[in-house]
Amino acid sequence: MGKSQSKLSQDQLQDLVRSTRFDKKELQQWYKGFFKDCPSGHLNKSEFQKIYKQFFPFGDPSAFAEYVFNVFDADKNGYIDFKEFICALSVTSRGELNDKLIWAFQLYDLDNNGLISYDEMLRIVDAIYKMVGSMVKLPEDEDTPEKRVNKIFNMMDKNKDGQLTLEEFCEGSKRDPTIVSALSLYDGLV
């Protein structure tokens, strides 16, 4: 993507129509908004964290925003360009449940080894708890990140090896109504 393009080329537009769940008009609107907010055509980690802070003013979303940024930044160059942004937005807002679960798995799999360790899950859940702050009243069996992660691993880690495969994560998530509802949070919003 060029730095100061005001419109997507026809080739770029066709490519994005094929790889997202947005139509041409929506893509052009998102593109315009992206460049209005990011005139350089790139969003860096600190800018991304500032955006999250606006949505979670009563907590500290910086760690969680960093984890999300790392999944959005598909080519790992330290910036999110429009294509990376719109592809991730497409999955999180309009994707099928399985697509969302794969995306969420990538979020939790911090070292990208194809497994989610207890520690990786704990780091993400801890970041989520810090982000929501005191806004959410949690049940007693989930009122600390450790309790929540223990509950998740007890439910999902079928072979009890201390790590979750993609299959274990997807199957377990589908059985947990709180995970399914969290993954459906943005449905229909964009």
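Every residue, even glycine, has its Cβ placed from backbone N, Cα and C.
Where a substitution is noted, the model still shows the residue that was there originally.
Listed in Swiss-Prot as a mutagenesis experiment, Gly2 to Ala is described as follows: Nutrition insensitive sexual development.
Counting residues per DSSP class in helix, strand and coil order gives 11 helix, 3 strand, 5 coil for the domain 'EF-hand 1' (40-58). Among the features that Swiss-Prot reports, domain 'EF-hand 1' is placed at 40-58, with the record citing sequence analysis.
The feature domain 'EF-hand 2' is assigned by Swiss-Prot to 60-95, with sequence analysis given as support. Long-range Cβ contacts of the domain 'EF-hand 2' (60-95) within its own chain (Cβ-Cβ under 8 Å, at least 6 residues beyond either end) map to 1, 12, 15-16, 19-22, 27, 30-31, 34-35, 41-45, 48-49, 51-53, 103, 106-107, 110, 123-124, 126-128, 130-131, 133, 186-190.
What Swiss-Prot records for Asp73, Asp75, Asn77, Tyr79, Glu84 is Ca(2+) 1 binding site. In the three-state DSSP assignment, the secondary structure recorded for Asp73 (Ca(2+) 1 binding site) is coil.
Annotation of the published mutagenesis Glu84 to Gln in Swiss-Prot: Growth defect at high levels of extracellular calcium; the original residue is retained in the structure shown. According to DSSP, Glu84 (mutagenesis position) is assigned to a helical segment. Around the Cβ of Glu84 (mutagenesis position), the number of neighbouring Cβ atoms within 10 Å comes to 19.
In the structure as shown, the Cβ atom of Glu120 (mutagenesis position) sits within 10 Å of 20 other Cβ atoms. In the three-state DSSP scheme, Glu120 (mutagenesis position) falls into the helix class. What Swiss-Prot records for Asp109, Asp111, Asn113, Glu120 is Ca(2+) 2 binding site, and it gives sequence analysis as the kind of evidence.
What Swiss-Prot notes for the published mutagenesis of Glu120 to Gln is this: Growth defect at high levels of extracellular calcium.
Every protein chain considered, the tally of other Cβ atoms within 10 Å of the Cβ of Glu168 (mutagenesis position) stands at 20. Looking at Swiss-Prot, you'll find the mutagenesis Glu168 to Gln noted as follows: Growth defect at high levels of extracellular calcium.
For the domain 'EF-hand 2' (60-95), the DSSP counts in helix, strand and coil order read 24 helix, 3 strand, 9 coil.
In this model, the domain 'EF-hand 1' (40-58) carries an average pLDDT of 92. Annotation: Asp109, Asp111 are the recorded positions among Asn77, Tyr79, Glu84, Asp109, Asp111, Glu168 whose CA atoms are within 10 angstroms of the CA of Glu120 (mutagenesis position).
Of the candidate recorded positions, Glu84, Asp109, Asp111, Glu168, the one lying closest to Asp75 (Ca(2+) 1 binding site) when CA atoms are compared is Glu84. Here the binding-site residues are Asp73, Asp75, Asp111, and the one ringed by the most other CB atoms within 10 angstroms is Asp73.
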